[in-house]
Amino acid sequence: MSKYVDRVIAEVEKKYADEPEFVQTVEEVLSSLGPVVDAHPEYEEVALLERMVIPERVIEFRVPWEDDNGKVHVNTGYRVQFNGAIGPYKGGLRFAPSVNLSIMKFLGFEQAFKDSLTTLPMGGAKGGSDFDPNGKSDREVMRFCQAFMTELYRHIGPDIDVPAGDLGVGAREIGYMYGQYRKIVGGFYNGVLTGKARSFGGSLVRPEATGYGSVYYVEAVMKHENDTLVGKTVALAGFGNVAWGAAKKLAELGAKAVTLSGPDGYIYDPEGITTEEKINYMLEMRASGRNKVQDYADKFGVQFFPGEKPWGQKVDIIMPCATQNDVDLEQAKKIVANNVKYYIEVANMPTTNEALRFLMQQPNMVVAPSKAVNAGGVLVSGFEMSQNSERLSWTAEEVDSKLHQVMTDIHDGSAAAAERYGLGYNLVAGANIVGFQKIADAMMAQGIAW
């Protein structure tokens, strides 16, 4: 590894020892950039990496709101505007009790590289709050969203920072936040948020985008390996929008998802989650707020494994779609023992660094990184921004076609970058290199301003 890269990683580990998720993602990204950094000694001369691992701006604020009983609660809100060298900040808002500064910085850092990979002019950001929408009434969620936007509005704009949804933030929450934004600023600037309802500027295919895009990426991997999706079995984790979109597109292309997981365990459906009834039931489960994947097992009479993860099932493809660090070294060893060939990260950083290194050492396994695989979500968000700017609405076929093409290009570009630096078919390193190079070029061209 490059001495410069080693030094910056060591500095980050020391300075941010209390931010483990952020340190983990910095280590994962920078550790693959040695060949690029060594080829450009000018990067060290202008402290490029040191600047790149520090956000351009971190906004932290209190969010007071009142519940239905008149009791006042206070949550913490965040917006980490990590890197805007190539365009307005772009990235989701997450409402979950687990939200903290380390997770926001990790997601913002990853987002910068992901947005760069899309080829669209978007910088990287992430935000959210430790507010838990589960168990709250619709009015309570509305009041919280309004309180959150009452502070956030001053930091965002169509050409400044364009938030979107993420875990705990769907079209409902985006709608409430946009309503408050419109009231405060006094104008119809619908390009300020993406993930909106169709009635006021949302894009077709946005709910399915991350899942669809992940499968299009797998399709490109299959083409490279002279293989096909037809007949493949897939283990999915999660049962939200991403897993739903993936299951839907897998079925359409002739493969079948056979697992889903939740906080309570996982289900195994050997016949596959391929029918319209089963795929639509995933949406019903999520909308119920019960957060139990066992409901699927009860309805369709399949096996449920309480408190377990699906990584011990023998399948062709693994696609973790749930949350960060879902696959540790122990789980990775189970995956390898089952001779799984394709390990496709879909959730943000779903694999511990230790497990990722182990999987990448397997000679017969293809490992694909989340920042490339799940780029479809932010890609269609970028398409939504374009439609809002043009005052036009694209057809579903047009959006899907563009999504398919760009996801294929992301795979092909990553593979080519890895080959160019003598790394073989290393999609993890290739994605990091491509994402980094565009940001680095922009930062170098703009001088030492950030």
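Each Cβ is built from the backbone N, Cα and C atoms, and glycine gets one as well.
Substitutions noted, but not modelled.
Going by Swiss-Prot, these are the annotated features:
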type	residues	note
ACT_SITE	LYS126	active site, proton donor
BINDING	LYS90, GLN111, LYS114, GLY165, SER381	substrate binding site
BINDING	THR210, ASN241	NAD(+) binding site
MUTAGEN	LYS90 to Leu	Increased substrate activity for methionine and norleucine but negligible activity with either glutamate or leucine. Dramatic reduction in the dehydrogenase activity with glutamate as the substrate; when associated with V-381
MUTAGEN	ASP166 to Ser	Dramatic reduction in the dehydrogenase activity. Specific activity is decreased 1000-fold in the reductive amination reaction and 100000-fold for oxidative deamination
MUTAGEN	SER381 to Val	Dramatic reduction in the dehydrogenase activity with glutamate as the substrate; when associated with L-90
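Where Swiss-Prot records a feature, it is marked here on the structure.
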residue : record                    : Cβ within 10 Å
LYS90   : mutagenesis position      : 28
GLN111  : substrate binding site    : 26
LYS114  : substrate binding site    : 28
LYS126  : active site, proton donor : 30
GLY165  : substrate binding site    : 25
ASP166  : mutagenesis position      : 22
THR210  : NAD(+) binding site       : 27
ASN241  : NAD(+) binding site       : 22
SER381  : mutagenesis position      : 28
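Those residues of the chain, other than LYS90, GLN111, LYS114, GLY165, SER381, with a C-beta within 8 angstroms of the mean position of the substrate site C-beta atoms are GLY91, GLY92, ASP115, MET122, GLY124, ALA125, ALA164, THR194, GLY377, VAL378. SER381 (mutagenesis position) falls within a helical segment according to DSSP.
Across the residues annotated as binding substrate (LYS90, GLN111, LYS114, GLY165, SER381), the widest Cα-Cα separation comes to 16 Å. The secondary structure of LYS90 (mutagenesis position), as reduced to three states from DSSP, is extended strand. Secondary structure at GLN111 (substrate binding site), as computed by DSSP, is helix. Note on proximity: among LYS114, LYS126, GLY165, THR210, ASN241, the recorded positions of the record, the Cα nearest LYS90 (mutagenesis position) is that of LYS126. Rounded to a whole number, the C-alpha distance linking GLY165 (substrate binding site) with SER381 (mutagenesis position) is 10 angstrom. When the recorded positions GLN111, LYS114, ASP166, ASN241, SER381 are ranked by how far their Cα is from the Cα of the residue listed as 'active site, proton donor', GLN111 comes first. DSSP classifies ASP166 (mutagenesis position) as strand under the three-state reduction.
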